[in-house]
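Q: Dropping a structure here in structure tokens format, bear with me for questions.
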Amino acid sequence: RIKIGLFDQLSRL
């Protein structure tokens, strides 16, 4: 999924 990738980056912050 692409939406998950976006959330993954936010979680890294």
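Using the three backbone atoms N, Cα and C, a Cβ is placed for every residue, glycine included.
Although substitutions are noted, the structure shown does not include any of them.
While the structure shown retains the original residue, Swiss-Prot records the mutagenesis experiment R1 to K with this note: Similar order of inhibition potency on different Nav isoforms; alone or when associated with R-3. One entry in Swiss-Prot concerns the mutagenesis experiment K3 to R. Its note says: Similar order of inhibition potency on different Nav isoforms; alone or when associated with K-1.
Let's see these features in context: how buried, what's close, how far.
A: Taken residue by residue with DSSP, K3 (mutagenesis position) is part of a helix. Residues within less than 8 Å, Cβ to Cβ, of K3 (mutagenesis position) and separated from it by at least 6 positions along the same chain comprise none.
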